[in-house]
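Novice: Okay, handing you the structure first.
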Amino acid sequence: MALEPIDYTTHSREIDAEYLKIVRGSDPDTTWLIISPNAKKEYEPESTGSSFHDFLQLFDETKVQYGLARVSPPGSDVEKIIIIGWCPDSAPLKTRASFAANFAAVANNLFKGYHVQVTARDEDDLDENELLMKISNAAGARYSIQTSSKQQGKASTPPVKKSFTPSKSPAPVSKKEPVKTPSPAPAAKISSRVNDNNDDDDWNEPELKERDFDQAPLKPNQSSYKPIGKIDLQKVIAEEKAKEDPRLVQKPTAAGSKIDPSSDIANLKNESKLKRDSEFNSFLGTTKPPSMTESSLKNDDDKVIKGFRNEKSPAQLWAERKAKQNSGNAETKAEAPKPEVPEDEPEGEPDVKDLKSKFEGLAASEKEEEEMENKFAPPPKKSEPTIISPKPFSKPQEPVKAEEAEQPKTDYKKIGNPLPGMHIEADNEEEPEENDDDWDDDEDEAAQPPLPSRNVASGAPVQKEEPEQEEIAPSLPSRNSIPAPKQEEAPEQAPEEEIEEEAEEAAPQLPSRSSAAPPPPPRRATPEKKPKENPWATAEYDYDAAEDNELTFVENDKIINIEFVDDDWWLGELEKDGSKGLFPSNYVSLGN
């Protein structure tokens, strides 16, 4: 048989209102409630009242009903809640079959918070005394509020022994009377002090008062969780700004003065400016260029692959090494002092355009560029080669050691042809006569080396007093090795030319870009055709030029007119397009 659930949700608001009156005790006239089904089988409040006896008499014999009452058990002032489920035998069968499930639903969902649950099927189960006893037992320990009656003890009289009288009268015996014990005096009554103060229990606690939940309902406990809503960015920014930046906090110095951040910024600017000035001075030759030590050579074994850590081109490194190598020979030369050139002025006037292009990566300011342009003269025209003006004297003086110590090494000028692509620097003011030759074409043709593409300034009309001031201009050096001596550069020259080269070897070499500028090259002369074939080579690998004066070629390209300017770097001309420049010797193989 299917269960038939009851409908108590339709009138749940009315039932809940009466239930709260009973539980809270807000209405003294309502202490019990009975709900019954109507014609639509919907449970609703049927009757209410205040007498527990009337509550037990109003259950109907033909309906399944549920009742709730608030009762004060005897001997206690604590009220308890009792719920009664009435299921008589005369009720419909289907309703009685579903009584247990429906009673549990009513007790758990509708009448919550009861103390005693009773199931009644006839009038015997609704006995008032039995129900009150159940409620009293459910209340737990009971503390009587009635004063216990004092038991009055009756004064016990000692038993009196009867005297024994024999038949024969003996001599009279005296009767001993019992010794009366003195009764103790009653204790004096302690006079009770009448204290009007209600706090006589020494607990100093306020008297408990019954709380009216309608007037002062219980407040729900507030959770400690605070939900995070929309973030106030302005508040967060203000808090962050209020914090002190630890980077700006300066520790007190020994003198107790605070460090100003603006002074630190100014110091950094000054340091960067001094660094740029030192780089300019090293380029102009006012400071001594750093020398290549053995440790640096060991650390930088392959500069072609690793790059130039000192940010200098191969030509500069080679020129520095040559200048250092020939510095001993240059000290023995005697040269008259130059009154027209003061010592504090720079020795050379390098090309301003090349200066700008060289230091473009250093982001030089416009002010510094203007100072450099004002300081140096404009460069000479490239269309016409500059001719070195002769010095005011014709014969060198005797070498003086004191003057040699005062004369800077950069006063010695080089004479020769620079390689293609190298920077040409003009020095017309400080290049008084080091050679007495006029750089005419006849002298160039007479001093031509056996290699066709190389123009060497010969000293045919040069005086015998100054053979050491001429030298063939060197080419770009290798990046990781020291070039071979000058005698190995032209092994095919005639014996007369070798003697002349040895005489010219004592002259100072071509300076680096950081020292005084070299003189401009002489006018190129048309090379004479030699019957002997010039060296040529075939490219074994592809090579891309890293600088303007280098040669770019691919595999199997033919390079002609090779000049062996160094062990690792050669100068040659590409056959297919006629371009000329330096190339690494390990990228090609010689054909003759």
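The backbone N, Cα and C atoms fix where each Cβ goes, and this holds for glycine too.
Nothing has been swapped: the model has the original residues at all the noted spots.
Swiss-Prot lists these features:
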| type | residues | note |
| --- | --- | --- |
| DOMAIN | 7-136 | domain 'ADF-H' |
| DOMAIN | 532-592 | domain 'SH3' |
| MUTAGEN | Lys21 to Ala | In ABP1-1; moderately reduces actin binding and partially reduces ARP2/3 complex activation; when associated with A-24 |
| MUTAGEN | Arg24 to Ala | In ABP1-1; moderately reduces actin binding and partially reduces ARP2/3 complex activation; when associated with A-21 |
| MUTAGEN | Lys80 to Ala | In ABP1-2; strongly reduces actin binding and abolishes ARP2/3 complex activation |
| MUTAGEN | Lys94 to Ala | In ABP1-3; reduces actin binding and abolishes ARP2/3 complex activation; when associated with A-96 |
| MUTAGEN | Asp122 to Ala | In ABP1-4; no effect; when associated with A-125 |
| MUTAGEN | Lys134 to Ala | In ABP1-5; moderately reduces actin binding and abolishes ARP2/3 complex activation |
Novice: On the three-state reduction of DSSP, what should I expect for Lys80 (mutagenesis position)?
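Specialist: Reduced to three states, the DSSP call for Lys80 (mutagenesis position) is strand.
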Novice: Over the domain 'ADF-H' (7-136), what is the model's mean pLDDT?
Specialist: 91
Novice: Between Lys94 (mutagenesis position) and Asp122 (mutagenesis position), how far is it from one CA atom to the other, in Å?
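Specialist: On Cα coordinates alone, these residues lie 18 Å apart.
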Novice: Can you check what DSSP calls Lys21 (mutagenesis position), collapsed to helix, strand or coil?
Specialist: helix
Novice: Go through Lys21, Arg24, Lys134, the listed mutagenesis positions, and name the one with the sparsest Cβ surroundings, counting other Cβ atoms within 10 Å.
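Specialist: Output over mutagenesis positions Lys21, Arg24, Lys134: least Cβ neighbours within 10 Å is Arg24.
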Novice: Using all protein chains shown, find which of the mutagenesis positions Lys80, Lys94 scores highest when you count other CB atoms within 10 A of its CB.
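Specialist: Answer returned by the neighbour count: Lys80.
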Novice: Non-local Cβ contacts of Asp122 (mutagenesis position) (under 8 Å, 6 or more apart, same chain)?
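Specialist: In sequence order, the residues whose Cβ lies under 8 Å from that of Asp122 (mutagenesis position) (at least 6 apart) are Pro88, Asp89.
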Novice: Cα of Lys21 (mutagenesis position) to Cα of Lys80 (mutagenesis position): how many Å, rounded?
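Specialist: On Cα coordinates alone, these residues lie 14 Å apart.
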Novice: Fill in the CA-CA distance, Lys134 (mutagenesis position) to Lys80 (mutagenesis position), as an integer in Å.
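Specialist: Between the alpha carbons of Lys134 (mutagenesis position) and Lys80 (mutagenesis position) there are 11 Å.
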Novice: For Asp122 (mutagenesis position), what is the secondary structure by DSSP, using just helix, strand and coil?
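Specialist: Where Asp122 (mutagenesis position) sits, the three-state DSSP reduction gives coil.
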Novice: Measuring Cα to Cα, how far is Lys80 (mutagenesis position) from Arg24 (mutagenesis position) in Å?
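Specialist: Per the Cα atoms, Lys80 (mutagenesis position) and Arg24 (mutagenesis position) stand 11 Å apart.
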Novice: What are the DSSP helix/strand/coil residue counts across the domain 'ADF-H' (7-136)?
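Specialist: Its residues fall into 49 helix, 34 strand, 47 coil.
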